[in-house]
Structures are given as structure tokens and as C-alpha cells.
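Student: I am attaching a structure below and will ask some questions about it afterwards.
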Amino acid sequence: MKKNRAFLKWAGGKYPLLDDIKRHLPKGECLVEPFVGAGSVFLNTDFSRYILADINSDLISLYNIVKMRTDEYVQAARELFVPETNCAEVYYQFREEFNKSQDPFRRAVLFLYLNRYGYNGLCRYNLRGEFNVPFGRYKKPYFPEAELYHFAEKAQNAFFYCESYADSMARADDASVVYCDPPYAPLSATANFTAYHTNSFTLEQQAHLAEIAEGLVERHIPVLISNHDTMLTREWYQRAKLHVVKVRRSISSNGGTRKKVDELLALYKPGVVSPAKK
């Protein structure tokens with residue numbers, strides 16, 4: 001089956017893991033994603049409805065605009081994907097405009113440009129909340145028109161929310177399945193390149209996420225979580241059924257260090273969850 005690509009480039013995107021995720025994702029009527037990111041899982045599954053959330057307000061605003069004003073958005077965004085805009089001077093002008101703009105539609109248009117023309121498809125903000133990714137110097141950035149239209153079509157059955165993982169997981173009902181793709185736990189104390197946006201995800205939040213998953217499965221709502229395979233993640237997910245997968249990093253802070261690392265898919269499923277350890 002042909003895989004559908006997201007219209008955004010995204011650090012930690014789940015496109016390479018789709019087959020593994022779909023293999024272990026339980027069936028249900030509604031998919032809840034508290035960390036939707038670029039939406040690769042949403043775009044490649046067939047639930048009748050979706051609840052998609054992220055803490056990044058720019059991302060959720062963009063998705064709602066693409067959903068509701070598709071043609072207008074595609075036309076406006078296409079105008080920025082021309083040879084004249086592919087230079088550092090224009091990029092930094094657009095980046096400054098994005099950071100100063102209060103217009104949601106214009107910000108959404110600029111967000112796609114910055115995503116495709118910026119370095120490595122990163123989405124990163126400084127402590128003042130300003131987008132600060134440098135110019136990427138790509139020969140000819142791709143305008144994802146087909147991907148935008150496919151996203152907009154699928155989005156008619158989706159609701160997008162800018163909120164915390166706890167709030168979006170609270171929306172799950174007995175017809176729901178939850179897939180969580182949190183910012184990954186660091187492989188080591190010095191390897192935390194996973195702070196992709198201003199909100200760093202703490203170890204306490206990682207453990208809290210697992211606690212919420214345990215609570216949901218007690219209500220017969222299955223949860224699948226992806227993360228690095230470390231001693232900590234195995235401790236957090238000790239009540240889940242663990243599946244180990246290898247994935248090649250698609251975005252790296254050092255282009256020469258893209259290698260396969262072990263990742264975990266932790267499945268909390270009624271009847272499969274281990275009893276709590278005393």
C-alpha cells in the first residue's frame with residue numbers, strides 16, 4: 001500500500017516507522033494523537049474520526065487553516081515557492097515577518113515556507129518564543145501541493161486542538177485508540193537533541209504519560225507509545241507489551257551520525273497489560 005507523506009518536514013517524524021506502528025496499533029473508531037507532529041500516522045490510517053493535538057499553537061493553527069481554507073491557502077503558499085525567495089536575505093525577512101505577525105493565515109503561509117526552506121526541516125523557537133531556525137540552502141525546495149490537498153481531505157474527519165497531552169488523552173472514550181509520540185527520552189545525558197521546540201519534555205512528564213496510559217487501559221482504551229529503547233523507558237513502560245524496532249535517523253544535528261538505533265513501541269492493551277509491580 002502506498003504511503004502518504006506529510007506536507008511538513010518534521011524532526012522525529014514517524015514515516016520510517018509506519019509499518020511497525022500500524023502492525024501494533026489496535027483497531028478502533030477514533031484515533032487520539034496527543035503529539036500529532038507532522039501527522040504521518042494520521043495520514044496513513046483509516047479511523048472514522050481523529051482527535052489530533054499538539055502543544056505547538058503554530059502547528060495546530062496551520063492545520064485548521066489547511067482544513068477550512070484549502071484552496072486559498074495552497075494558492076498563497078505556492079507564491080512563496082519561487083526561485084526569488086530561495087536566498088538567505090529573503091528567508092530572514094520572512095522569518096522576521098513570521099515572528100512579528102499577528103495574522104493567523106499569514107503566519108500559516110510563512111510557516112510552510114520556513115519549514116521547507118529552513119535548515120533540516122527543524123521547528124525551533126528561542127526563549128522569547130521566536131522561530132529561530134537558520135536558512136537551509138536547498139537547491140529547489142519542494143512545494144507539497146498534492147500532500148496539502150490529501151491532508152485537507154483527511155482532515156475533514158479530524159478535530160485539531162492545541163493542548164497538553166493530558167488534556168487530549170482525557171478526550172479518549174471507549175471507541176478510541178491512543179497513539180503517543182512524545183519528544184523522545186535522551187539516549188544519554190549529552191544526547192538530548194530532542195528539544196525540537198520550546199517545551200522541553202521532562203522525565204517526570206515521560207513517567208506521567210505512562211501513568212495516564214495505565215489508567216486508560218484500565219478503562220479498556222488501548223494506548224501505543226513510541227520512544228527510545230533505554231533503561232528508563234523500559235522502567236516507565238514496564239506494564240506494557242514492548243516491541244523493539246530499529247529506525248534510521250532522518251534528522252540529525254550532525255549529518256554524519258545517522259545510524260540505526262533501537263526504539264520501543266509500548267502497547268497498553270486490555271488483557272495484555274502486566275499487573276502493577278509492588
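Positions of Cβ are set from backbone N, Cα and C atoms, glycine also.
Sequence annotations record features per position, and here Swiss-Prot assigns S-adenosyl-L-methionine binding site to TRP10, LYS14, ASP54, ASP181 based on similarity to another entry. A mutagenesis experiment is reported in Swiss-Prot for this position, PRO134 to Ser, and the note states: About 63% methylase activity, binds S-adenosyl-methionine (SAM) normally. Looking at Swiss-Prot, you'll find the mutagenesis GLY136 to Ala noted as follows: About 33% methylase activity, binds SAM normally. According to Swiss-Prot, the experimentally introduced change ARG137 to Leu is described as follows: No methylase activity, binds SAM normally. Here the residue is the original one, while Swiss-Prot reports the published mutagenesis LYS139 to Ser or Thr with the comment 75% methylase activity, binds SAM normally. In Swiss-Prot, the entry for mutagenesis ASP181 to Gly, Asn or Ser states: Protein stable, no methylase activity, no binding to S-adenosyl-methionine. The structure shown retains the original residue. Annotation of the published mutagenesis PRO183 to Glu or Gly in Swiss-Prot: Low amounts of protein, no methyase activity, no binding to S-adenosyl-methionine; the original residue is retained in the structure shown. A mutagenesis experiment is reported in Swiss-Prot for this position, PRO183 to Arg, and the note states: Protein stable, no methylase activity, no binding to S-adenosyl-methionine.
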Student: If you count, for each of the recorded positions ASP54, ASP181, the other Cβ atoms lying within 10 Å of its Cβ, which residue has the minimum?
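Tutor: Sparsest of the recorded positions ASP54, ASP181 by Cβ contacts within 10 Å: ASP181.
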Student: Would you mind reading off the Cα separation of ASP54 (S-adenosyl-L-methionine binding site) from GLY136 (mutagenesis position), to the nearest angstrom?
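Tutor: Taking the Cα atoms only, ASP54 (S-adenosyl-L-methionine binding site) lies 25 Å from GLY136 (mutagenesis position).
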Student: So among the mutagenesis positions PRO134, PRO183, who's got the most Cβ atoms within 10 Å?
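Tutor: Ranked by Cβ atoms within 10 Å, first place goes to PRO183.
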Student: Do you know offhand how many angstrom separate ARG137 (mutagenesis position) and PRO183 (mutagenesis position) by C-alpha?
Tutor: 27
Student: Taking Cα atoms as reference points, rank the recorded positions TRP10, LYS14, ASP181 by distance from GLY136 (mutagenesis position) and give the first.
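Tutor: Of all the candidates listed, TRP10 is nearest in space.
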Student: Based on Cβ atoms within 10 Å, give me the single least packed residue among the recorded positions LYS14, ARG137, LYS139.
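Tutor: Sparsest of the recorded positions LYS14, ARG137, LYS139 by Cβ contacts within 10 Å: LYS139.
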